[in-house]
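The next block holds one structure in the form of structure tokens; read it before the comments.
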Amino acid sequence: MENYQKVEKIGEGTYGVVYKARHKLSGRIVAMKKIRLEDESEGVPSTAIREISLLKEVNDENNRSNCVRLLDILHAESKLYLVFEFLDMDLKKYMDRISETGATSLDPRLVQKFTYQLVNGVNFCHSRRIIHRDLKPQNLLIDKEGNLKLADFGLARSFGVPLRNYTHEIVTLWYRAPEVLLGSRHYSTGVDIWSVGCIFAEMIRRSPLFPGDSEIDEIFKIFQVLGTPNEEVWPGVTLLQDYKSTFPRWKRMDLHKVVPNGEEDAIELLSAMLVYDPAHRISAKRALQQNYLRDFH
């Protein structure tokens, strides 16, 4: 800690307080995340230290990963600080700022670039068996060159995803996969792909795709667009803990109507991401090969 000087508190992240800080020797500005531990007296779980050290190795090996770089891990007085490169703009703020200029949509080429970088970052981490579990526009940071990077990758597995954040707001459900909402105990990389699909649609539409205000409202908002799932479209769905046979039966809508300004290739990719059955949801690796993203290779 003695190498860093805190400049100001810049936010309350999913896992704790985030500070802007300066490295005393180099003068480099960084973001320091103070990880809040559920049981302060227990200290930092060794599994968490191992996970985060692995994350740092992953980060170091390739700076083209579209993941925010983890620069340092500080462990002092039963507190854990993670030091990341400092990026002060996230995708939510970016989209809000565009709205303030009176623009009704993001430039389609920019949506394409951001979606490529998002899928590329997710693929990089999935290929190393790391799942994010909490992707949302606030977790996607934009650097000075206008490139999108993923923050907080790998932290969910180490620390869990809390139901509330530090200001006690409920963590957003808008990007949460249906298998998680319906109580599945086993989930995999598909949860991130669902979130990517929701973010992708939001960039095109300029409004959230499934803005639920409770878990059941979120589930119903998904059903109203994609139709109420059954065993035919999603084998095993009726066995999930929170599935109810009394759910209203909605018919699937045409995604072209839900995302009216999406071009054909974009809707095709979106459809492959928003598949109910996680086993048939497109992988990040395959998504990179789709027509919509092919220009960026």
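Cβ from N, Cα, C; glycine included.
Don't look for the substitutions in this one, it keeps the originals.
Taken from Swiss-Prot, the feature active site, proton acceptor applies to Asp134. Sequence annotations record features per position, and here Swiss-Prot assigns ATP binding site to Ile10, Gly11, Glu12, Gly13, Thr14, Tyr15, Gly16, Val17, Val18, Lys33. The domain 'Protein kinase' feature in Swiss-Prot is assigned to 4-293. Record note (Swiss-Prot) on the mutagenesis of Tyr15 to Phe: Premature entry into mitosis. The annotation that Swiss-Prot gives for the mutagenesis experiment Cys67 to Phe reads: In cdc2-4W. What Swiss-Prot says about the mutagenesis result for Cys67 to Tyr is this: In cdc2-3W. Quoted from Swiss-Prot, the note attached to the mutagenesis of Phe210 to Leu states: Arrests in G1 or G2 at high temperature. Looking at Swiss-Prot, the entry for mutagenesis of Gly212 to Ser says: Arrests in G2 at high temperature. As a published mutagenesis entry, Leu269 to Ser appears in Swiss-Prot alongside the note: Arrests in G2 at high temperature. Looking at Swiss-Prot, the entry for mutagenesis of Tyr292 to His says: Arrests in G1 or G2 at high temperature.
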Suppose we draw a 10 Å sphere around the Cβ of Val18 (ATP binding site). How many other Cβ atoms does it contain, all chains included? 20
Cα proximity to Phe210 (mutagenesis position), best match among binding-site residues Thr14, Gly16, Val18: Thr14
Using DSSP reduced to three states, classify the residue listed as 'active site, proton acceptor' as helix, strand or coil. coil
Among Cys67, Asp134, Gly212, Leu269, Tyr292, i.e. the recorded positions, the one with its Cα nearest that of Tyr15 (mutagenesis position) is Asp134
Near Tyr292 (mutagenesis position), which residues of its own chain have a C-beta under 8 A away, given they sit six or more steps off in sequence? Gln112, Thr115, Glu263, Asp265, Ala266, Glu268, Leu269
Cα proximity to Glu12 (ATP binding site), best match among recorded positions Cys67, Asp134, Gly212: Asp134
Taking the Cα atoms as reference points, how far is Val18 (ATP binding site) from Asp134 (active site, proton acceptor) in Å? 17
DSSP three-state call for Leu269 (mutagenesis position): helix, strand or coil? helix
Spatially, which candidate from the recorded positions Cys67, Asp134, Gly212 is nearest to Gly16 (ATP binding site), comparing Cα atoms? Asp134
Which one of these recorded positions has the most other Cβ atoms within 10 Å of its own Cβ: Glu12, Asp134? Asp134
Quick one: Cα separation, Cys67 (mutagenesis position) versus Asp134 (active site, proton acceptor), in Å? 14
